[in-house]
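Note sheet for the following structure.
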Amino acid sequence: MSFAEEFEANLVSLAHVLQKKYALLRDLDKSLQENQRQNEQRCEKEIEDIRRGRAGNITPNTSLTKFSEEALDEQKHSVRIADEKVTLAMQAYDLVDMHVQQLDQYMKKSDEVIRKEKEAAAATLELENNGKAGNAGEGGRGGRKKTRLATAASTAAASTGMTSSNMDLDLPVDPNEPTYCICNQVSFGEMVACDNNACKIEWFHFGCVGLKEQPKGKWYCPECATVKKSRKGR
């Protein structure tokens, strides 16, 4: 059970507990009011008896003494009821306060989880963007080869047996996109990198240089291969 589910279950339980405590508080309040009413009536009767002249009697009146003691006991009972009401109210307050603190902790945990998820998503997006930028400008030096996914135009050309050197692309081209190969066109389809560090073109379409698959080992474009052979012949 997750924290949210557990907290929701505790809230349902809290509602029932508070309902019982509030019902008991109402009962105690009614009892307290009735006890105070009866005690007030008793006190008023005693005061009325005193006014009628019984207070001037030097002989102790045991009935009045007993009456006063009963009134005092009733007043003490009212105090006990009031104390019980305060205890119940404090218990209800503590229960609500405990759940509020739990909710605060849950909100803090949720905020922390959301913050970490946002940071992870931002880091992933940055890595993807860096990877795309690296693929666009990555050189093929040191024998590294790169294969690009074919565009719709290059796929159609391959199915008809046409090479990129004699294929007329009608697709819109971004004027800011870099061009490659001896055909001086943008990157599409599978491409191979020349292993000559000084190669001016660097990347070539398979079809333009007569390749059908990635060459094994080092590979040099026609121009660099010619220069390399001429240097060996000297």
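Even glycines carry a Cβ here, placed using N, Cα and C.
This is the original sequence, none of the listed changes applied.
Here's what Swiss-Prot has on this protein:
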- C181, C183, H205, C208: Zn(2+) 1 binding site (BINDING)
- M191 to A: Abolishes binding to H3K4me2/3 (MUTAGEN)
- C194, C199, C221, C224: Zn(2+) 2 binding site (BINDING)
- D195 to A: Abolishes binding to H3K4me2/3 (MUTAGEN)
- D195 to E: Does not affect binding to H3K4me2/3 (MUTAGEN)
- W203 to A: Abolishes binding to H3K4me2/3 (MUTAGEN)
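Using a 10 Å radius centred on the Cβ of C181 (Zn(2+) 1 binding site) and all shown protein chains, the other Cβ atoms total 23. The two recorded residues, C181 (Zn(2+) 1 binding site) and D195 (mutagenesis position), show a Cα separation of 14 Å.
Each of D195, N196, K200, I201, E202, F204, Y220, P222, E223, A225 belongs to the same chain as C194, C199, C221, C224, is absent from that list, and has a C-beta within 8 angstroms of the C-beta centroid marking the Zn(2+) 2 site. Looking at C183, C194, the binding-site residues in this record, the fewest other C-beta atoms within 10 angstroms of the C-beta turn up around C183.
In this structure, of the recorded positions M191, C208, C221, C224, the smallest number of CB atoms within 10 A of the CB marks C224. DSSP assigns H205 (Zn(2+) 1 binding site) to a strand segment in the three-state reduction.
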